Each structure stands twice: as structure tokens, then as C-alpha cells.
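Down below is the structure, laid out as C-alpha cells.
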Amino acid sequence: MENFPTEYFLNTSVRLLEYIRYRDSNYTREERIENLHYAYNKAAHHFAQPRQQQMLKVDPKRLQASLQTIVGMVVYSWAKVSKECMADLSIHYTYTLVLDDSSDDPHPAMLNYFDDLQAGREQAHPWWALVNEHFPNVLRHFGPFCSLNLIRSTMDFFEGCWIEQYNFGGFPGSDDYPQFLRRMNGLGHCVGASLWPKDLFDERKHFLEITSAVAQMENWMVWVNDLMSFYKEFDDERDQISLVKNFVTCHEITLDEALEKLTQETLHSSKQMVAVFSDKDPQVMDTIECFMHGYVTWHLCDARYRLHEIYEKVKDQDTEDAKKFCKFFEQAANVGAVAPSEWAYPQVAQLANVRAKDDVKEAQKPILSSIELVE
């Protein structure tokens, strides 16, 4: 395994944060903790239900970690939506992360997908059955156009995860494959469309801005994620078909060249995002900017991305990029480093155990006859 290109990563991260003029002021600390706990508490109770526990079959520690990661992403990035919308989106995106981390072959459960869909039957695939049950809770927040984007993008995501089960990075010379797969599993349209709940935006009035935002967000969101994920995925066996690694295979280039390709595309997308919306409806621009800054804060602060390891490694270095990166990291930590113990309680496993005990008690109650009830 090659050594991680720390200096290049620092330079790339600094350029990105400078391009978007990073300055996360989305919340006070009290507001952040309040929203985190509200979204987490509702989502935790959802996943503690017996049906979810039985059908997902996810290791409790992994489910807990996934839920905490997603709640952080949604609350930090969707700073303008209601707490109820945050909670429902947190549940939806936790389902997607659970699928992304799974290794089950979906083929057998997908044989009758369309027939079941057309007939209104429950899907054989347990993930689809649960996601479809929750979808109305998500879609109630959005107009029909945004809702269609959420549905379609979620279907694309499932297909992208299916492709990833084969650990196939593309054939050499297949230049379109890396971006094809990344668009498929990136949830860019789902994210881009879920920024515009109908209680804040009339999608008919803002149709052009929303459509453009979905188009721009598709690339910006996934490319930033790929850059910020590059460190954690660098030597992870599960993540060897990342966009950067697929660039190496399909374009037949070096790892440094692939990272530079991703860097240039991300920076260009960041420039576009700021330029396109800077003179549009102020509420639209504010929503996009809050998302961008919150999304970066989440990556810098969430343990899943391990960027604190980079910080610890370079904090005593005297290079310009190291100093700038550490300044940005500390800026993010000042607003976004909130210990899970302050908001992620109770644990899903604890809630599930309480439910299980209550179900046992209910089952053990004596059944009274109709005569006894009358007496």
C-alpha cells in the first residue's frame, strides 16, 4: 500500500475551504445540541422497533454509529429545515448508510421487484420494505417535483450499492464508468432536492433555482465527500472502489493524477456553486451556503472520517498548508465538535431491549374470558 499523500491532501482541503469561504455560523451551541437530540431521539425510537430490528439485522454498534453519523450530517447541513424534517431525513439517510455498509447479495430479493411494486405488495427485499414504509414521512415535507427526485435518487442509490457488491472499479479505458457509478450511488439528487421543504419554498415559484441546485449539488456534494473521505478510505479494503481508485483503473493514471483530477473538478464545482447562486433569491443562496458550510463541518468533526488524525499529525508542522488546515479544523471543532453523550441518548439497543421486555410482559398477561370481564 502506498503512503498517504498528506501534503497534497492538506493543500486540496485548504483550497476547497477557501473557495467556499468556509465560516459555519449555522447554530449556537445550544441550538445545535437541541436539534441533534431531537432528530436522534425520533430516529432512535424508529430503529428500536421490533420490525426494524428483525428485518435489518444490523450489528447494534454499527447501527448506533451509523445513526449518529447521519443525524450529525443532516442537522449540520440541513440547517434551515424544521426539526421534524431533520428527524425524518435522518431516518431515511440512516437506511441508506446501512445499505451502503452491507455485503448482502440483493439479487434473490429483487427478482419480482416491479411486479410487487405494480401490485402494491410489500417488497421482498427487507431494506426496500422498510424504506417504502418510511417514505411517506419524508415526502410529506416536500412538493411533488422534489419528492420525485427523492424517490428516483434513492432507487439509483440502491442500484449503485448493488454494483459495488462486485468490487468492480471499471475496465481500463472505460472513462465514463467512475462518474457513472458515483452519480448512481451518491444520492446527489436526493440531497439536492431535500433542501427545499414546502413549508419554506414554493417549488413552482423557485422551480428554476431548485432544478439548478439539484444539478449542481449532484457533483459538489459527492465530490466533497470523496475528498474528505479519501483519508479514511485510503487503506480500507471495503473502500477500494472509491471514485479516486476507479479513476486510476479506468483512466490508467497514477493515484496522484487521479486525486488531482478529483481536486480540480471539486474546486470548479465549488466556484460554480457560489457564482451561479450569488445573485439569485437570497433565501436560496442562504440555504445552499448553510448546507455547504455545515457539510464541511460535519466531515471535519465526525469520527467516521478520522480527520482528527490528520490534524494531530500536522498540528506542529510549520508549512503554510498545515497551519491553514489546522486553523480550519479548529474553527470547525469550535462549532461542531459535540460529544455524542450530549445528544445521542438513549442508545438504540437500550430502547430495543425495553420494547422487547414490554412485549414479553404484554404476552404474559392473563387472558380474561368474556364472562370474567362481565363479572
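Each Cβ is built from the backbone N, Cα and C atoms, and glycine gets one as well.
Nothing has been swapped: the model has the original residues at all the noted spots.
What Swiss-Prot says about this protein:
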| type | residues | note |
| --- | --- | --- |
| VARIANT | Gln54 to Lys | In strain: NRRL 13383 and NRRL 28439 |
| VARIANT | Ala124 to Ser | In strain: NRRL 28336 |
| VARIANT | Glu133 to Lys | In strain: NRRL 29169 |
| VARIANT | Asn137 to Asp | In strain: IBT1958 |
| VARIANT | His206 to Asn | In strain: NRRL 28336 |
| VARIANT | Ser212 to Thr | In strain: NRRL 28336 |
| VARIANT | Gln317 to Lys | In strain: IBT1958 |
| VARIANT | Gln364 to His | In strain: NRRL 13383 and NRRL 28439 |
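DSSP assigns His206 (variant position) to coil in the three-state reduction, outside any helix or strand. For the variant positions shown (Gln54, Asn137, Ser212, Gln317), fewest C-beta neighbours within 10 angstroms: Gln54.
Mapped onto three states, the DSSP output places Ala124 (variant position) in coil. The C-beta environment of Ala124 (variant position), restricted to residues of the same chain at least 6 apart in sequence and closer than 8 Å, consists of Ala109, Met110, Leu111, Asn112, Tyr113, Asp116. Across the structure, Gln317 (variant position) and His206 (variant position) are spaced 47 Å apart at their Cα atoms. Of all the variant positions listed (Glu133, His206), His206 sits in the most crowded Cβ setting, with the most other Cβ atoms within 10 Å. Taking the C-alpha atom of His206 (variant position) as reference, the shortest distance to any of the variant positions Gln54, Glu133, Asn137, Ser212 belongs to Ser212.
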